[in-house]
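Visitor: According to Swiss-Prot, the protein carries these features:
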type: BINDING; residues: G321, P322, T323, G324, S325, G326, K327, T328; note: ATP binding site
type: MUTAGEN; residues: K327 to A; note: Strongly reduced ATPase activity
type: MUTAGEN; residues: M388 to I; note: Restored exopolysaccharide (EPS) production of PilA mutant
type: MUTAGEN; residues: E391 to A; note: Strongly reduced ATPase activity
type: BINDING; residues: C454, C457, C490, C493; note: Zn(2+) binding site
Amino acid sequence: MSGRLGELLVRENLISVQQLRKAQEEQQKNGTRIGTALVKTGAIEESKLTDFLSKQYGVPAINLKDFDVEPDIIKLVPKEVAEKHLVVPVNRAGPSLIVAMCDPSNIFAVDDLKFLTGYNIETVVASEVSIREAIERYYAEKGPSLEDIVGDVGDDIEVTKEETENIDEMAKAADDAPVVKLVNLILMDAIKKRASDIHVEPYEKDFRVRFRIDGVMYEVMRPPMKLRNAITSRLKIMASLDISERRLPQDGRIKIKMGGGKEMDFRVSVCPTLFGEKVVMRLLDKSNLQLDMTKLGFDAQPLAWFKEAIDRPYGMVLVTGPTGSGKTTTLYSALSSLNGLDTNICTAEDPVEFNFAGINQVQMHDDIGLNFAAALRSFLRQDPDIIMIGEIRDFETAEIGVKAALTGHLVLSTLHTNDAPGTVSRLLNMGIEPFLVTASLNLILAQRLARRLCPACKKPAENVDEQALIDAGVPPDKIGTFTMYEKVGCRDCNDRGYRGRVAIYEVMPFWDGLKELVINGASAAELKQEAIRLGMSSLRMSGLRKMMDGATTLEEVVGNTAPDRF
């Protein structure tokens, strides 16, 4: 609600538009919250603002100046957490901890407090000014640190020279119960918040943990520098990596079992940086893997084209897009629909993200010479019906894949290109002859992922910029025939306004008209123009349809797709 607070106060005639603008200038100048800026500029009294917030959030309001919080209560919340989330614990009530917050809708803060304290969290609202004053007052002498929560792991763990490191001590610290508890907290919190990646990042004077949620990075924690090596070592031990090797990148995998028997995999990448090892973990939740093609977000005609292309006994189907655009999900859904007792499927992947019964999956190992090209050559002696190559990276892999597609095999793979027509140019630039490209390709699919508007709180847009719609590519005659929605923010979406992502597809069957253009040396722009004439919807066109259907916003479409220019 923070972004709309000023507008709500104006609407309730508690402040004027001029006062809001003055406060916004103060906010931009000093980086404070809008509520604090309004109080500082004299637009509204602190007590009136707190009462207003209480009504908006539906929670009681308190004046922290009237409270004398017991030290035992203060110790429950580390100073770092109090300052990060602007919270102050005020009392206990049975299994619940009552916490004063200036933004009770901050689900991240509530979750962190619940994890760290073990209490159910009941929120009350207080102004930011009073919370900052309370933090300064209660934590002035010696506030509790996060180390008090996770325990002391020993001063000798932090070292300055690699040659003096004690590996036995590092391993021991990594297995200490407090460190194990903190690492488990990070992993479980990422699962609960539906993160796709966890970043554990060391810097010269700082150490932070960030989650990527719906494609956007969010900071969630700043553990003490003292625990940096212990946390990294714990993650490396869980991933069966060598904790004594800190100069080279390492890759591994973590598998954990949660309540109810559910298992979760984490793909782990460790990379040495200037101030220590950075750990990135990709969450691999097979239960959330969508393998039903009809539920991936295809429109009816593109879905029919895609199904027809993968149902052919031979030829090549390519899925393109940047990292994190959902290519693996699309390929896995295709393999799932093709997997049967009468089919031999071989895949070369780097890495293998999910295991599938009935599919022969091979993990690449470049260090011993097992790359995509080597795996492909081996597959051709394995009597395959369908071959999936994780990525076409070079001429050798492309050449073998094309030849396999021309000799009775269905080949599925990915490339990193901006759109479907651009994939043809990439293959030609790799050195594949035009006649081989036209003879082997069945279909090219380009895709992106845009954030989906939260269905629980999205609302019709009050002000629609018609010129912005036209500039984005919406036909003028379509303006006013659909309802545009805008993000709001609620507990369901952690006050972000978005929840999950929606796929945007550009499906280009390799029609005869396109083959003729390729043979004649046409450019990617000419290919795209002809494909659209033949019925293809570009990424921008598909994205705008998702917007007109109310699934996402114009900002997401424009940010994830390029305009169609010929």
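Including glycine, each Cβ sits where the backbone N, Cα and C put it.
Every residue here is the original one, so none of the noted swaps is modelled.
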Visitor: Determine, for the Zn(2+) site, the additional residues of the same chain whose CB lies within 8 Å of the mean position of the CB atoms of C454, C457, C490, C493; present them in sequence order.
Guide: P455, A456, K458, K487, V488, G489, R491, D492, D495, R496, G497, Y498, R499
Visitor: To the nearest Å, how far is the Cα of T328 (ATP binding site) from the Cα of C493 (Zn(2+) binding site)?
Guide: 25
Visitor: Specify the nearest of the recorded positions M388, E391, C454, C490, C493 to P322 (ATP binding site), where nearness means the distance between Cα atoms.
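Guide: In terms of Cα distance, P322 (ATP binding site) lies closest to E391.
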Visitor: Out of these binding-site residues, T323, S325, T328, which one has the fewest other C-beta atoms within 10 Å of its own C-beta?
Guide: T323
Visitor: For E391 (mutagenesis position), which of the recorded positions G324, K327, C454, C457, C490 has the nearest Cα in space?
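Guide: Closest by Cα: K327.
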Visitor: Do you see any of the binding-site residues G321, C454, C457, C490 whose C-alpha is within 10 Å of K327 (mutagenesis position), and which ones?
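Guide: The binding-site residues passing the 10 Å Cα test are G321.
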Visitor: If one looks at the chain holding C457 (Zn(2+) binding site), which residues at least 6 apart in sequence have a CB under 8 angstroms from its CB?
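Guide: Non-local contacts for C457 (Zn(2+) binding site): K487, V488, G489, C490, D492, C493, G497.
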Visitor: What kind of secondary structure is T328 (ATP binding site) part of, going by DSSP in three states?
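Guide: Once the DSSP labels are grouped into three classes, T328 (ATP binding site) ends up as helix.
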Visitor: Could you state the whole-number distance in Å separating the C-alpha atoms of G321 (ATP binding site) and M388 (mutagenesis position)?
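Guide: One finds 17 Å between the Cα atoms of these residues.
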Visitor: For the recorded ATP site formed by G321, P322, T323, G324, S325, G326, K327, T328, which further same-chain residues have Cβ atoms within 8 Å of the site's Cβ center?
Guide: T414, Q447, L449
Visitor: Which of these binding-site residues has the least crowded Cβ, counting other Cβ atoms within 10 Å: G321, G326?
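Guide: Minimum Cβ neighbour count within 10 Å, taken over the binding-site residues G321, G326, occurs at G326.
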